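Right, one structure below, let's go through it.
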Amino acid sequence: MDERRTPSPCSSRPSSPRTPPCEMFGPVGIEAVLDQLRIKAMKTGFEFNIMVVGQSGLGKSTMVNTLFKSKVWQSPAPNLDVPMPQTLELHSVTHVIEEKGLKLKLTVTDTPGFGDQINNDKCWDPILSYINQQYEQYLQEELLITRQRHIPDTRVHCCVYFVPPTGHCLRPLDIEFLRRLCRTVNVVPVIARADSLTIEERDAFRSRIQQNLKNHCIDVYPQQCFDEDINDRLLNSKIREQIPFAVVGADREHIVNGRCVLGRKTKWGIIEVENMAHCEFLLLRDLLIRSHLQDLKDITHNVHYENYRVLRLNESHVLPRGPGWVNLAPASPGQLMAPGPEKVRKRSKDPRDDEC
């Protein structure tokens, strides 16, 4: 029986060939390319699309505002007269953030209603459908014969999953969600409201979560198979040891010892968001913005979107020609909610992979 093969995410990112260096007689100005890239980046800016998933009351909106130090997302005031939504609803908001002349077009997608129902069966389907709809929209734009010079990128580059601070282990809902979504999008789990746990409880909770992820073969970002060199391996190994980050969100400033800090004021003191002794928010911000933002976008395009594109092209046997463009057969709801490949092949065989 013929078995349909899914593309390998790792094989979608070809490694650079080992070409011997050429001896040069003098400088030719190659370093000026960096200036060209910088000037172009200053003109066009960047796009980054992030999704936050978690139950109500875990501080998702506050965390997004804290990450970008802007009022990106306004939390609606609690209203007891408004009934809880019976279905998961996705809401997106887009802002342009500018820092030192560089513009970032940020789109944040919230998922109110996730995990809030008595029966949460298949509550991940709307999220999975939304992610694949963005892939489908980008694919349809790519297939146009006369297409835009710059295709608008609405694909989700990162999904931050907020784990409730129960102090025990991952719930079945958490495991099922992570297992399905990790095949389709970059997922970064965090321990929400970590100030409700002691340092000992937090470390023990993290260890149990890491063991849960290993037992269920859930490969969250950054995946080991994407480490391209020794520097990536060293940096990402430290990150993998600390995931999920224990975070606290706050968008208000307080005066502590004569300095202004972001934090939450409590009866026993102020929890400083940017103090590693209080929480690991800095690690999350460094991962999402300062060190891995472009890598998140590259993996989205070269791995997750490429998997979706190849599967859609394989499933569409006929490509009917329209007036000036080529259109795939419409994606069915089942295709939009289908998870990605079960398992990815590694560049080099790792004996630890056999455990999964």
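Cβ from N, Cα, C; glycine included.
Keep in mind that what you see is a predicted model, and the values were worked out from it rather than measured.
If you check Swiss-Prot, you get these features:
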BINDING   54-61, THR87, GLY113, 193-201, GLY249, ARG264  GTP binding site
DOMAIN    44-315  domain 'Septin-type G'
MUTAGEN   SER61 to Asn  Abolishes homodimerization
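Swiss-Prot feature annotations superimposed on the structure.
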{"residue": "GLY54", "record": "GTP binding site", "DSSP (3 states)": "coil"}
{"residue": "LYS60", "record": "GTP binding site", "DSSP (3 states)": "helix"}
{"residue": "GLY113", "record": "GTP binding site", "DSSP (3 states)": "coil"}
{"residue": "ASP195", "record": "GTP binding site", "DSSP (3 states)": "helix"}
{"residue": "GLU201", "record": "GTP binding site", "DSSP (3 states)": "helix"}
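If you average pLDDT over the domain 'Septin-type G' (44-315) in this model, you get 89.
Taking the Cα atom of each, GLY113 (GTP binding site) and SER61 (mutagenesis position) are about 14 angstrom apart. A distance of 11 Å separates the Cα atom of GLY54 (GTP binding site) from that of SER61 (mutagenesis position). Around the Cβ of THR198 (GTP binding site), 10 further Cβ atoms fall within 10 Å across all displayed protein chains. Packing around GLY57 (GTP binding site) is summarised by its Cβ count: 12 other Cβ atoms lie within 10 angstroms of its Cβ, all protein chains included. Look at the Cβ of each of the binding-site residues ASP195, GLU201 and count the other Cβ atoms within 10 Å; the largest number goes with ASP195. Comparing local CB density within 10 A for the binding-site residues GLY54, GLY113, the maximum falls on GLY54.
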